[in-house]
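Colleague: Structure in structure tokens, see below.
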Amino acid sequence: MNAYSVSLDFTKPSLFTRITLSSQIPLTMATTVNKTVRVAAAQMTSVNDLMTNFATCSRLVQEAALAGAKLICFPENFSFVGDKEGESVKIAEPLDGPVMERYCSLARDSNIWLSLGGFQERFDDTHLCNTHVVIDDAGMIRDTYQKMHLFDVDVPGGSSYKESSFTVPGTKIVSVDSPVGRLGLTVCYDLRFPKIYQQLRFEQKAQVLLVPSAFTKVTGEAHWEILLRARAIETQCYVIAAAQAGKHNEKRESYGDTLIIDPWGTVVGRLPDRVSTGIVVADIDFSLIDSVRTKMPIDKQRVSIDL
């Protein structure tokens, strides 16, 4: 299991292609042709400037592509983090808008799949959807998931959050087949609700769980790694958790610590600096998934409990 970070320059993307469709890639594509496949997870500190964030994402995409990754995962709010109330709703766009157009072009020009967690998708004049978008290496949108569990929390230390005041929750659990296995899509606060991950694993047959996030510094220090490792262990899936990191503005700071975790709960990818911008790269080993699930067949041993 290899993991490392790299740093390179990027080239500017050009044209745009978009199509929304259900995945047509068979699950056996990745598991029978190649027993291992490389993935990357990005860490960044997004700000309230769409083009600045796109430049950072473009550079990280090129790093991942040159490292041989077939998929790179970005954190929640990759394209924008506002520093004033209402900013995120103001800049929200539909999936066929210019922001997503740029990222579709980037995926196609770089020949790599993108997991874009926490895109501000326009719902109406006062609300958005926190949408996880998966784009293939042809620049096509393969599927989307809208965050179901919204962050309405009083964080120890005085900060309060009310995501539901401007975000419409999703209602559908989503998985999508890809060259790196069957992906289970979630976003950030979903991590605290195991049932969605259980459904992705046991009902939708996910092999890799994606958790793009922007954990607060306080909650991240207390719970980030242990929650991620728990989700990996209880589902016997790889977990890729791309994280926002550091100070976005005077009011907001994210924990960072982007991680890739294997089905046994072992951290196999981690940046050396918890809050630095960069990527971590690791190999998804399908033989390990098979081995863990065969030796401990929890999918066959689960008992239905009605309370």
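Placement of Cβ uses the backbone N, Cα and C atoms for every residue, glycine included.
Keep in mind the model shows the original residues, not the substituted ones.
The following feature annotations were taken from Swiss-Prot:
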ACT_SITE  GLU76  active site, proton acceptor
ACT_SITE  LYS147  active site, proton donor
ACT_SITE  CYS188  active site, nucleophile
DOMAIN    37-286  domain 'CN hydrolase'
MUTAGEN   MET29 to Leu  No cytoplasmic localization
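Could you place the listed features in the three-dimensional structure?
Modeller: Within 10 Å of the C-beta atom of GLU76 (active site, proton acceptor) sit 26 other C-beta atoms, taking all shown protein chains into account.
Within the same chain, the residues at least 6 positions away from LYS147 (active site, proton donor) whose Cβ sits under 8 Å from its Cβ are GLY118, CYS129, ASN130, THR131, HIS132, THR167, PRO169, GLY170, THR186, VAL187, CYS188, TYR189, ASP190, listed in sequence order. Secondary structure at LYS147 (active site, proton donor), as computed by DSSP, is coil.
Annotation note: CYS188 (active site, nucleophile) sits in a helical segment as assigned by DSSP.
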